[in-house]
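Copied over from Swiss-Prot:
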type     : residues             : note
MUTAGEN  : Asp53 to Glu         : Loss of activity
ACT_SITE : Asp53                : active site, nucleophile
BINDING  : Asp53, Asp55, Asp284 : Mg(2+) binding site
MUTAGEN  : Asp55 to Glu         : Loss of activity
ACT_SITE : Asp55                : active site, proton donor
MUTAGEN  : Thr57 to Ser         : Retains low activity with phosphorylcholine and pNPP as substrates. Still activated by Mg(2+), Zn(2+) or Cu(2+). Slight decrease in inhibition by tetramethylammonium chloride
MUTAGEN  : Cys109 to Ala        : Slight decrease in inhibition by tetramethylammonium chloride
MUTAGEN  : Asp284 to Glu        : Strong decrease in activity with phosphorylcholine and pNPP as substrates. Still activated by Mg(2+), Zn(2+) or Cu(2+). Slight decrease in inhibition by tetramethylammonium chloride
Amino acid sequence: MTFAKGILAALALAAAVGQASATELEHWPAPAARQLNALIEANANKGAYAVFDMDNTSYRYDLEESLLPYLEMKGVLTRDRLDPSLKLIPFKDQAGHKESLFSYYYRLCEIDDMVCYPWVAQVFSGFTLRELKGYVDELMAYGKPIPATYYDGDKLATLDVEPPRVFSGQRELYNKLMENGIEVYVISAAHEELVRMVAADPRYGYNAKPENVIGVTTLLKNRKTGELTTARKQIAEGKYDPKANLDLEVTPYLWTPATWMAGKQAAILTYIDRWKRPILVAGDTPDSDGYMLFNGTAENGVHLWVNRKAKYMEQINGMIKQHSAAQAKAGLPVTADRNWVIVTPEQIQ
């Protein structure tokens, strides 16, 4: 009897400790938290998974768009060290002013997002992962805006670029999902290695598995042997070791699928599952995240939207109507207008 009581006491203590350590969605509006908690309860420990965008979805602001001017400010990323293959158009130098790489990136975006999206991942070529990790950690700790210049037409303009700020709410959600046996994946339009430096580093609290971080991939080169590889290749071959990759150099040569627009949905099919769809997809950009939000989310899953711009909210509402009508016309279950959780950055900061 004493032994049985001891066992029961131990089990009760273990349960209490488990409850005490369980993550709660404290940085969420109450209705959103209830909907997310219900989703987690319904899918706990059943082999389900969730997919998150990173920039402006999992943290506030953009990693590459702030790392670029930060490294320019430090003088370590310059036009002179830019890979020749990335000099796509002439630089727009004016009397007394040499165009910044940040400005150059903006002008590439004016041509087409399909030009600047890969470029802003490729621009970090020539550095080792170890070097970039040091700079990413510096940026995350910087805590103040980074001055940058760009052209508004032919007029030189200035702006302050904010470094990423962790969304407390998303950090909670990542961990609560994983605590309940729901795998968390990141699919980002930023360079996979850069995003991994935040999402998989325990200091930032997301605790994503390194191999579950998926993004724009460029070949990595061993400077001593010339051998080429990528994390995605290593993961597929079952021999991925993030620490062993730290001294590999980032090259500008792109790997596919490219993880923006339809490529995000392609990444789910390529790297996660051909048939099982995520129970939650989170994003903030209609064009880049729209495919995985509408085509990727499971029938009873949640579309999680971070409403950071009024024009994007208007655009996503238009897409909801358009895709709902298209589903109905095709005789498919209408899911595009169901199960949306919409929050602002301020609500989950």
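Using the three backbone atoms N, Cα and C, a Cβ is placed for every residue, glycine included.
Keep in mind that this structure shows the original residues, not the substituted ones.
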Cys109 (mutagenesis position) - helix vs strand vs coil (DSSP): helix
Long-range Cβ environment of Asp55 (mutagenesis position), under 8 Å and at least 6 residues apart: Tyr61, Asp62, Leu63, Glu64, Glu65, Pro164, Ser188, Ala189, Ala190, Asp284
Three-state secondary structure, Asp55 (mutagenesis position) (per DSSP): strand
Residues within 8 Å of the Asp53, Asp55, Asp284 Cβ centre (excluding the Mg(2+) site residues themselves): Met54, Asn56, Thr57, Ser58, Ser188, Ala189, Ala282, Gly283, Thr285, Ser288, Asp289, Val306
Fewest Cβ neighbours within 10 Å, where candidates are the mutagenesis positions Asp53, Asp284: Asp284
Entry from the mutagenesis positions list Thr57, Cys109 having the most other CB atoms no farther than 10 A: Thr57
